[in-house]
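Student: Per Swiss-Prot, the features are:
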{"type": "MUTAGEN", "residues": "Val95 to Ala", "note": "Complete loss of inhibition of stress granules formation"}
{"type": "VARIANT", "residues": "Arg11 to Cys", "note": "In strain: Ni-CE and Nishigahara 2001"}
{"type": "VARIANT", "residues": "Asp29 to Glu", "note": "In strain: Ni-CE"}
{"type": "VARIANT", "residues": "Val95 to Ala", "note": "In strain: Ni-CE"}
{"type": "VARIANT", "residues": "Ile158 to Ser", "note": "In strain: Ni-CE and Nishigahara 2001"}
{"type": "VARIANT", "residues": "Thr177 to Ala", "note": "In strain: Ni-CE and Nishigahara 2001"}
Amino acid sequence: MNILRKIVKNRKDEDTQKPSPASAPPDDDDLWLPPPEYVPLKEFTSKKNMRNFCINGEVKVCSPNGYSFRILRHILRSFDEIYSGNHRMIGLVKVVIGLALSGAPVPEGMNWVYKLRRTLIFQWADSRGPLEGEELEHSQEITWDDDTEFVGLQIRVIARQCHIQGRIWCINTNSRTCQLWSDMSLKTQMSEEDKDSSLLLE
């Protein structure tokens, strides 16, 4: 197991030294470091900056030659550099992408469409999250192309404040979602007031 971790670490170090995010993705897609342990975010009642948001998320994957999550993960590793929206929404967009892509796709022409409709609870640090009553929306298209492959991602996320009781925003499993979150470097920390909760810092 230690040998595997060293191999993965060395591979990750090599990836970070690559000058261009459009370089070819690694062939060993099964090698990845699991992200920090994600645990359910419990119900909070006394938090002034805790708000429930109804989330609509849609991710379209377009590729004439099919696609693999190896390619998607390669694209999303550089998400911080290519994100074009409101920075207060970047953490939420990352989570929605991960959750949406881990669900069941629906064919739509040449596209595969993943949709997420779920009530999520977030806590932002330093008042960086949405303002009271604010609605956030983000749409973006990301493409990856070389001589052999073309993959396009169309992302649309809408967050509206609502008063429905939410459940969790993260899943403590070694799932495809966690792989995507790990690739996108989602910033979290354990709550000082509740050891069973992870807080979103962005």
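FYI, residue positions are counted from 1 along the chain as it appears here.
Using the three backbone atoms N, Cα and C, a Cβ is placed for every residue, glycine included.
Those substitutions? Not in this structure, it's all original residues.
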Student: Looking at the recorded positions Val95, Ile158, which sits with the largest number of other Cβ atoms within 10 Å of its Cβ?
Tutor: Val95
Student: Distance between Ile158 (variant position) and Val95 (mutagenesis position) at the Cα atoms, whole Å?
Tutor: 12
Student: Going by DSSP, is Ile158 (variant position) part of a helix, a strand, or coil?
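Tutor: Ile158 (variant position) sits in a strand per DSSP.
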